[in-house]
Amino acid sequence: MLDLLKQTIFTRDFIFILILLGFILVVTLLLLENRRDNIQLKQINQKVKDLIAGDYSKVLDMQGGSEITNITNNLNDLSEVIRLTQENLEQESKRLNSILFYMTDGVLATNRRGQIIMINDTAKKQLGLVKEDVLNRSILELLKIEENYELRDLITQSPELLLDSQDINGEYLNLRVRFALIRRESGFISGLVAVLHDTTEQEKEERERRLFVSNVSHELRTPLTSVKSYLEALDEGALCETVAPDFIKVSLDETNRMMRMVTDLLHLSRIDNATSHLDVELINFTAFITFILNRFDKMKGQEKEKKYELVRDYPINSIWMEIDTDKMTQVVDNILNNAIKYSPDGGKITVRMKTTEDQMILSISDHGLGIPKQDLPRIFDRFYRVDRARSRAQGGTGLGLSIAKEIIKQHKGFIWAKSEYGKGSTFTIVLPYDKDAVKEEVWEDEVED
């Protein structure tokens with residue numbers, strides 16, 4: 001019995017010790033769990049701070065209760081979503097900046113108070129503001145429209161404005177400005193966008209078109225009036241042998257001049273519409289020019305009204321070039337004819353030619369009337385004449401130099417004139433030249449053989 005009692009007491013004490021040890025273990029585990037939770041909470045808190053700071057690279061990996069695990073996984077997912085969103089925003093920003101940078105139109109944006117928050121380089125150049133800080137400046141001040149418009153006008157009316165501006169090079173520009181509102185999804189207006197389109201060339205072309213139509217009308221009206229007058233005189237009975245032949249001759253001359261003008265206009269139209277193409281061939285340019293000058297020498301013997309001397313001032317060596325011989329003949333003929341027309345009787349006309357590494361330079365000089373300084377920049381304009389009455393009397397259409405300029409441009413060259421009034425003029429043509437072109441062609445032929 002005693003032994004049984006002792007055994008019972010021992011068992012009871014052992015159970016008590018186990019319970020005590022179990023309690024201590026539970027308390028210890030709870031304390032450890034609480035400490036681990038605190039560490040994990042600190043890690044989660046740090047992760048949130050990293051997200052706020054823009055660091056999305058760290059990934060949490062925690063073991064524990066389901067709630068902690070869920071929070072950790074959600075934070076990792078949120079971090080990845082934010083990272084991808086940030087990358088997309090950066091890519092869109094770069095794409096937008098690239099588009100704005102390469103746009104030929106100027107673009108600027110404002111906040112709701114009309115202050116500039118964005119402007120591209122084109123707009124800065126158009127407004128002459130490259131070196132100025134324009135952010136936060138008023139759009140009204142920037143466009144110089146504060147005297148005529150208020151910000152409310154731009155918002156409520158979104159007008160289209162035509163402005164005169166001066167770019168960074170001091171060139172005057174015509175700008176067409178269009179406005180658009182920046183709206184949020186709620187409809188709240190948060191600012192304006194203005195697009196500046198340079199219409200300088202368009203306005204210039206429109207002015208030239210109007211002037212061209214006016215000139216064509218005038219140039220055709222003058223000979224038509226003459227022809228009409230003479231035909232009316234003939235119709236009314238002026239058919240006697242002493243008068244009628246002169247009337248008919250003048251009518252034919254004016255008709256021929258109109259035909260030449262129409263032909264020149266059609267030629268220019270084909271060039272403008274890019275339907276006039278060069279038929280190039282490889283020729284000896286020295287022989288080509290010499291042939292033209294020989295033709296003019298033969299004409300000189302038949303010319304009764306005007307005597308002139310053609311001087312060749314160039315070496316007789318081969319200059320091989322690819323040109324359209326018909327069109328280039330038209331250019332040289334026109335310049336030589338003008339030199340003869342405006343030179344005094346017995347005048348000297350000098351033709352010079354030389355080459356550089358990559359250019360052929362042809363110049364034709366005369367000692368004629370010359371061109372006034374104020375007229376020199378416009379002599380290649382269509383229908384422009386220094387002396388309209390004299391040019392018309394000599395049968396000119398006023399289009400010869402315009403056509404010459406366009407033909408030279410088709411050959412990727414350029415033409416200009418220097419002149420001193422009363423002393424003469426020099427017309428210079430520069431064409432691209434490759435001195436090795438013939439060597440290469442001969443070498444290719446030898447290889448093919």
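Here the Cβ of each residue, glycine as well, is placed from N, Cα and C on the backbone.
Under the heading domain 'HAMP', Swiss-Prot lists 35-87, citing sequence analysis as support. Positions annotated as domain 'PAS' by Swiss-Prot: 92-158. For 157-211, the entry in Swiss-Prot reads domain 'PAC', with the evidence type sequence analysis. Annotation source Swiss-Prot lists domain 'Histidine kinase' at 215-435. Quoted from Swiss-Prot for the published mutagenesis Gly22 to Ala: Reduces transcription of the peptidoglycan hydrolase pcsB gene. Under its mutagenesis annotations, Swiss-Prot gives Phe23 to Ala the following note: Reduces transcription of the peptidoglycan hydrolase pcsB gene. Does not negatively affect WalK expression or membrane insertion. Where Swiss-Prot documents Glu33 to Ala as a mutagenesis experiment, the accompanying text is: Reduces transcription of the peptidoglycan hydrolase pcsB gene. Experimental mutagenesis at this site is recorded by Swiss-Prot as Val216 to Gly, annotated: Severely reduces autophosphorylation. What Swiss-Prot notes for the published mutagenesis of Ser217 to Asp is this: Severely reduces autophosphorylation. Looking at Swiss-Prot, the entry for mutagenesis of His218 to Ala says: Abolishes autophosphorylation. Reduces phosphatase activity by about 12-fold. Among the mutagenesis results in Swiss-Prot, Arg221 to Asp has the note: Severely reduces autophosphorylation. The residue drawn here is the original one. Quoted from Swiss-Prot, the note on the mutagenesis of Thr222 to Arg is: Reduces autophosphorylation. Reduces phosphatase activity by about 12-fold. Under mutagenesis, Swiss-Prot gives Thr222 to Ala with this note: Greatly reduces phosphatase activity. Increases transcription of the peptidoglycan hydrolase pcsB gene; simultaneous deletion of serine/threonine kinase stkP has no effect.
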Inset, instruction - Go ahead and report the DSSP secondary structure tallies for the domain 'PAS' (92-158): helix first, then strand, then coil. - result: 28 helix, 11 strand, 28 coil
Legend entry - Nearest-integer angstrom distance between the alpha carbons (Cα) of Val216 (mutagenesis position) and Thr222 (mutagenesis position): 10
Inset, instruction - List nothing but the one residue from Ser217, Thr222 whose Cβ has the fewest other Cβ atoms within 10 Å; the candidates are the mutagenesis positions. - result: Ser217
Inset, instruction - Can you check how the pLDDT averages out over the domain 'PAC' (157-211)? - result: 83
Inset, instruction - Provide the three-state secondary structure of His218 (mutagenesis position) computed with DSSP. - result: helix
